[in-house]
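First up is the structure itself, then whatever we jot down about it.
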Amino acid sequence: MGSCLSSSGGGGSRRSLHGSPHVPGPGRRKRPPKRRPGSCSSSFDNTEEPLLHRIPGRMFLNGSTDTVSLFSQQGKKGPNQDAMIVWENFGSMEDTVFCGVFDGHGPYGHIVAKRVRDLLPLKLGSHLESYVSPEEVLKEISLNTDDRKISEDLVHISANGESRVYNKDYVKDQDMIQMLIGSIVKAYRFMDKELKMQVDVDCFCSGTTAVTMVKQGQHLVIGNIGDSRAVLGVRNKDNKLVPFQLTEDLKPDVPAEAERIKRCRGRIFALRDEPGVARLWLPNHNSPGLAMARAFGDFCLKDFGLISVPDVSYRRLTEKDEFVVLATDGIWDALTNEEVVKIVAKAPTRSSAGRALVEAAVRNWRWKFPTSKVDDCAVVCLFLDSEPNRLSTASFSKEKHINNGVTEPEPDTASSSTPDSGTGSPELNGVNRIDTLVNLPVYVPTKE
């Protein structure tokens, strides 16, 4: 999303799937060319990424299918640092889909976001396979669904591993749920470790948010770090479509997050020109100020309270649940949860829902934050039923993606316990949105 005025160092690389190293002729050994940190010319980008893009059911460009609509648009701050993905038939499991949006920040945030987009689903799939085979899962479910239940409609797993529970109800298939939850937590942990080891992506002062979701039948498991958000469109008792926020915006001033940050000697305060935006700062340096408490990358802050452990929540879907919207803060800063649900519901076709959200957010940015540049936007709308009356032909064309003029030419390259009132995050009202990651000015905050 934003930019970082300080940058340094880099971190490790993923092994190439194909190709062999160049062998120079006899005589003087040829020195390998230097690679700028954060360069897109990494071995992963050149070999593994094209293979990923040919996987059936994996989508990362503007487009739609019968049940999903994706759309991203570059803002006015530089490269589009937002990324998104939908992977149908994920993990070779029937009626299973993986969705995610990622909001990069810092000088190489666009690269970090796309790297996480590409690798995190692979790590999650690997952990799912290591738990148990699909056949064993079905056998286990058939043996245990009658007597093994989880209390509550929504189960929330906090950073310390303790569970918090909301909306009392009974949920079957405990083994399947625990498998999904455990796999998401492990995948996030290994993803951050891999970023730290990579030499071709500078993640010291660059990183990304992530909100990901696995839908397996009627089971919905969401993992979240940062301030991207997932919102459910659900019918209330009056049959009115209302928003239900599935994730919590993990800002530094959230009490549980602030307690951890202060315990790790990180500082939390807002700048004078954006008093409602709390930031995480190093204890003795005037940079960087990160407007979130959890993120992939940003290793300069990892010893001072920033973590990559996801908040994981579970929900058992019902017939009243109509769609889920995953989006970066370019959407949520400009639109309330209620507005987002209304726009999706009123879209002429499901395939146009993602574009409609982005266009509405851009319009709102121009009057809500007139002194700020429009932010990047990325949105995934997943519809939870299969009604065909609002569907249109799926569209995934490289030409459309590029000719729109709204996104980069990429192919070659918790939870609230009650429905949201639609008022949005109060700390954003009247604030000029600047950057996710900034340097501290010459002044420092006064002591309380």
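Glycine is no exception: its Cβ is also placed from the backbone N, Cα and C atoms.
Asp103 (Mn(2+) 1 binding site) is surrounded by 31 other CB atoms, counting those within 10 A of its CB over all protein chains shown. Residues or ranges marked as Mn(2+) 1 binding site in Swiss-Prot (evidence: similarity to another entry): Asp103, Gly104.
Secondary structure at Asp103 (Mn(2+) 1 binding site), as computed by DSSP, is strand. Among the features that Swiss-Prot reports, Mn(2+) 2 binding site is placed at Asp103, Asp329, Asp375.
If you look up Swiss-Prot, you'll see 67-384 marked as domain 'PPM-type phosphatase'.
Here Swiss-Prot describes Gly2 to Ala as a published mutagenesis experiment; the accompanying note says: Abolishes cell membrane localization.
It is 11 Å from the Cα atom of Gly104 (Mn(2+) 1 binding site) to that of Asp329 (Mn(2+) 2 binding site). Averaged across the domain 'PPM-type phosphatase' (67-384), pLDDT in this predicted model comes to 87. The Cβ of Asp375 (Mn(2+) 2 binding site) has 28 neighbouring Cβ atoms from other residues within 10 Å, across all protein chains displayed.
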